[in-house]
Every structure is written in C-alpha cells, then in structure tokens.
Amino acid sequence: MIRNIAIIGLGTMGPGMAARLARGGLQVVAYDVAPAAIERARSMLSVAETVLDALGIALPSAGVGTVRFTDDIGDAVSGADLVIENVPENISIKADVYRTIDGLIGQDTIVASDTSGIPITKLQAHISYPERMVGMHWSNPPHIIPMIEVIAGEKTAPQTVATIRDLIRSIGLLPVVVKKDVPGFVENRVLYALLREAVDLVERGVIDPEDLDTCVSWGIGYKIAVIGPMALLDMAGLDIYKSVSSFLNADLSNRDDVAPMVLEKTSASKFGIKSGEGMFCYTPEQTKALQAERARKLVAVRRILEGRE
C-alpha cells in the first residue's frame, strides 16, 4: 500500500501535485536541487491548498497528509513507496535522476514519471527495475484537473499499473490507463493536433489569435467539457462526420515540423506567460490576475461537471 511519496523536481507541476496527494492523506516529501525552486514551491503550495478548499476537498485526519520540502534527494526518497520524477522533458536529465535514486530506494518502490510524452519504454532503459516503472502523467494545473494518465512501458508489470491506478482512484481522482506506449500518450496527442491546426490558421491569416480562442473556448471547448469526442461523434452523427471528413481531412494541417511563427517567437525568448510575451503580452499584474481568474473558472466548471452546482 502506498503511503509515502517523494516528488523529485518541483517546477510548475510539483507544488500542485504535492498539495493534491497530501489532501488525499498521503505523506509527501518534495525535492528540488535549487533553493529558489523550493521557496517558490512553498508559496505555490499555499495557493493550491486554497483552491482545494474551494473545490470542497476535505482535509485529511490530523497527522497525515503532510508536505515536507528538502534539497537532499536521499532524504526525499528514504522510505518512499512511490517516487514521482518530475524533472524537465529531457531523457538525459531523467536518466541522471534514475541512476541517482537506483541504490537509495527500496526493492518494492515504484518509480513513476510525469513526462508529458516521452515513451516510458525509453525511460525504462535507464533504470535497474523496469517492471516497477510507470508513466503517471498529470494535467496542468494538477491540483484542479482530476484526470491522470497511467502508461505502461514494455517492461512494466501489470501489478505496477494496477497499483498506481488504484492509488489515483483512492484519493478521488480519475485514472485513464493508456494501453499502448505511444509518444505523447493520449491527452497531448489530441491537444497537439488541435494546437497544430490552430497555429496554422493564425499563421496563414485565416483568423486572429483572439478570435480563434473565442471560437474554440465557446464552440468546441464548451461542448467537449461536457461531451467527449467519441460521444460528440454520436451526437453529430457518424454519417455527417463521414461526409465532412471526406473533403476536410485533406485540407487540414499535416506539418511534421515546428511552425515558423513558433520558431520566431521562441528564438526571441517570447515563451508566453513565463516571459511576459508569447501569442499575447502580459504584465506581472495581468499574469497574477489571469492565473487567479483561470483557477476560479476551472473550479466552477469542475463543480458543475461533478454535479455539485
């Protein structure tokens, strides 16, 4: 049974993951090599806890469900039943983490990667116990979005998948078991298909970025939040889908490289909110207000989808 969890690498996702796991009654030790990252995570943790309160997710019993921060990786993984690796999307960096913890963790400890899309089979090549390694892909923001993908690599034991699936369910979240270890898994493959088409339409001057966001948020997104793609096909009618896809599919973007617009912006260090400019511009004040507004709206939507409003 999993009770003690180590999170290796805090970044954007770590604090929210830690907060949600702790709210489920689990003991969490959160590690990062950078003191600044730990301090930032402490601040983000309190914000995440406020959001969890708004979601009505009850506090666990006294003495359980705690989060402790450390800059000592050995301390972090000592006694851990589950280690969640949450370092940057780079196989070499992840492999370094696996080599470091290899001799520090117990023989029954499960190692899960929060990779957004690196095949788990590739990561298993860098660990001594591939049968105990699994993908555990959270969606951002992790303390609000309840869906978590569970992905087996070629050498992952079925029991490892079952253990992580059951853990996710036990704390009130929604596990989705991905049956094949494809790059990007499921969520990001669907998302990046949408983003590729969206960027292409803006780049070709078909629509302005603001109008595209309105179209998707109040058109596709408004429906998809309630009706999944497969159910939407049934609602619209497979005969209609057959007819439209017979001529539209050939005209959709099928580029297999990075769009020039994205390359131009990233080469100018325009990364989005984190740099103050991307597709749109953001002041520090706007960023803070935007993050609060988005969290509030996501909480409201989730409560409605759960039938609590």
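Just so it is clear, glycine is given a Cβ too, placed from its N, Cα and C backbone atoms.
Modelled residues match the original; the substitutions are not represented.
Straight from Swiss-Prot, the features:
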- Thr12, Met13, Asp32, Val87, Pro88, Glu89, Lys94: NAD(+) binding site (BINDING)
- His137 to Leu: Loss of activity (MUTAGEN)
- Glu149 to Gln: Shows a different pH optimum depending on the cosubstrate (MUTAGEN)
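Feature map: Swiss-Prot annotations on the structure.
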{"residue": "Thr12", "record": "NAD(+) binding site", "CB count, 10 Å": "14"}
{"residue": "Met13", "record": "NAD(+) binding site", "CB count, 10 Å": "22"}
{"residue": "Asp32", "record": "NAD(+) binding site", "CB count, 10 Å": "24"}
{"residue": "Val87", "record": "NAD(+) binding site", "CB count, 10 Å": "19"}
{"residue": "Pro88", "record": "NAD(+) binding site", "CB count, 10 Å": "10"}
{"residue": "Glu89", "record": "NAD(+) binding site", "CB count, 10 Å": "11"}
{"residue": "Lys94", "record": "NAD(+) binding site", "CB count, 10 Å": "23"}
{"residue": "His137", "record": "mutagenesis position", "CB count, 10 Å": "25"}
{"residue": "Glu149", "record": "mutagenesis position", "CB count, 10 Å": "20"}
Nearest-integer angstrom distance between the alpha carbons (Cα) of Thr12 (NAD(+) binding site) and His137 (mutagenesis position): 14
Pro88 (NAD(+) binding site) versus Glu149 (mutagenesis position) - Cα distance in angstrom: 18
Rounded Cα-Cα span from Glu89 (NAD(+) binding site) to His137 (mutagenesis position), Å: 12
Binding residues Thr12, Met13, Asp32, Val87, Pro88, Glu89, Lys94 (NAD(+)) - maximum C-alpha distance in whole Å: 16
DSSP-derived class (H/G/I helix, E/B strand, else coil) of Lys94 (NAD(+) binding site): helix
DSSP three-state assignment (helix, strand or coil) for Asp32 (NAD(+) binding site): coil
